[in-house]
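Reading through the structure tokens given below for one structure.
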Amino acid sequence: MSFYNTSNNANNGGGFYQPSAQFAVPQGSMSFQNTVGSSNTGNDNNLGVAPDPLPVGILHALSTKGYPHEPPLLEEIGINFDHIITKTKMVLIPIRFGSGVPQEILNDSDLAGPLIFFLLFGLFLLMAGKVHFGYIYGVALFGTISLHNLSKLMSNNDTSTQTNLQFFNTASILGYCFLPLCFLSLLGIFHGLNNTTGYVVSVLFVIWSTWTSSGFLNSLLQLQNARLLIAYPLLIFYSVFALMVIFV
């Protein structure tokens, strides 16, 4: 190691001063890479943190998995497949769950299932030669807002009951109970419904959706002997979609 000596500038002629060998720095004593690497390794071992790389591969890239210690993406955004399956079963077999609906299912505001059902309804109409995606989502949005406000007016004066009734709860219930009308639109692909048989079948599917949705809302609002009163506006709401399948 050399440095410029300013004190003996006149004697040495302004040159560089080379220290003796006894003051030389030993080789490798200032190797920062080894020191930092060893300290980091010691800290990692002390903290118990192990290397945690992401899995590689095209399948992992398209999946919703992240690091092993992190929750899945679907869980973080609130999509629960168990609730989706349970709600779908309740709509398909309403008599089986006639004793009561769990409060956890009623308070679930999942909209993944309703969006899928409305998309299937539009696709089935498209396969039947009817393009009504704008009408479907427009009527669904306007009807959900109207039925939510009406349900709040019909709910009890209990504060806890009113706080449980949120807009997305109403939208989730109406969307899941829309599933029978998807079967109606699927039937319209293979057979025309603008006849007496089609009218009867459409009425049955509308009643199916109305009965299940009124049961959900009646349990959520904790009303007594008011299911038929709730069912009347729901019947009108689902009848609009049945008319799309038959006439439009």
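The backbone N, Cα and C atoms fix where each Cβ goes, and this holds for glycine too.
At each noted site, the model still has the original residue.
What you are looking at is a predicted structure, and each value in this text was computed from that prediction instead of being measured.
Experimental mutagenesis is annotated in Swiss-Prot for Glu70 to Lys, with the remark: In YIP1-4; temperature sensitive; reduces binding to YIF1, YPT1 and YPT31. In YIP1-44; lethal; when associated with E-130.
Quoting Swiss-Prot on the mutagenesis of Glu70 to Val: In YIP1-42; temperature sensitive; abolishes binding to YPT1 and YPT31, and inhibits ER vesicle budding.
For the mutagenesis of Glu70 to Gly, Swiss-Prot gives this note: In YIP1-41; lethal; abolishes binding to YIF1, YPT1 and YPT31. In YIP1-40; temperature sensitive; reduces binding to YPT31, and inhibits ER vesicle budding; when associated with A-130. The structure shown keeps the original residue.
For the mutagenesis of Glu76 to Lys, Swiss-Prot gives this note: In YIP1-6; lethal; reduces binding to YIF1. The structure shown keeps the original residue.
When other Cβ atoms within 10 Å of the Cβ of Phe81 (mutagenesis position) are tallied across all protein chains shown, the result is 12. Looking at Swiss-Prot, you'll find the mutagenesis Phe81 to Tyr noted as follows: In YIP1-9; lethal.
Annotation of the published mutagenesis Pro114 to Leu in Swiss-Prot: In YIP1-1; blocks ER-Golgi protein transport, and causes a severe growth defect at 36 degrees Celsius; when associated with E-129; the original residue is retained in the structure shown. Around the Cβ of Pro114 (mutagenesis position), a 10 Å sphere holds 22 further Cβ atoms from the protein chains shown.
Under the three-state DSSP scheme, Gly129 (mutagenesis position) falls in the coil class. Around the Cβ of Gly129 (mutagenesis position), a 10 Å sphere holds 8 further Cβ atoms from the protein chains shown. Here Swiss-Prot describes Gly129 to Glu as a published mutagenesis experiment; the accompanying note says: In YIP1-1; blocks ER-Golgi protein transport, and causes a severe growth defect at 36 degrees Celsius; when associated with L-114.
For Lys130 (mutagenesis position), applying a Cβ distance below 8 Å and a minimum sequence separation of six or more within one chain yields Met244, Val248. Annotation of the mutagenesis experiment Lys130 to Glu in Swiss-Prot: In YIP1-44; lethal; when associated with K-70.
As a published mutagenesis entry, Lys130 to Ala appears in Swiss-Prot alongside the note: In YIP1-40; temperature sensitive; reduces binding to YPT31, and inhibits ER vesicle budding; when associated with G-70.
A 10 Å cutoff on Cβ-Cβ distances gives Gly175 (mutagenesis position) a total of 23 other Cβ atoms nearby, all chains included. Here the residue is the original one, while Swiss-Prot reports the published mutagenesis Gly175 to Glu with the comment In YIP1-2; abolishes binding to YPT1 and YPT31, reduces binding to YIF1, blocks ER-Golgi protein transport, and causes a severe growth defect at 36 degrees Celsius.
Secondary structure at Cys177 (mutagenesis position), taken from DSSP and collapsed to helix, strand or coil, is coil. Cβ neighbour count for Cys177 (mutagenesis position): 28 (other Cβ atoms within 10 Å of its Cβ, all protein chains included). Mutagenesis annotation in Swiss-Prot: Cys177 to Ser, described as In YIP1-18; abolishes binding to YIF1, YPT1 and YPT31; the structure shown retains the original residue.
Quoted from Swiss-Prot, the note attached to the mutagenesis of Pro180 to Gly states: In YIP1-19; lethal; abolishes binding to YPT1 and YPT31, and reduces binding to YIF1. Proximity of Pro180 (mutagenesis position) to non-local residues of its own chain (separation of 6 or more, Cβ distance below 8 Å) is seen for Val91, Phe205, Val206, Trp208, Ser209, Thr212, given in sequence order.
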**Request:** Whole-number Å only: compute the distance from the Cα of Pro114 (mutagenesis position) to the Cα of Gly175 (mutagenesis position).
**Result:** 4
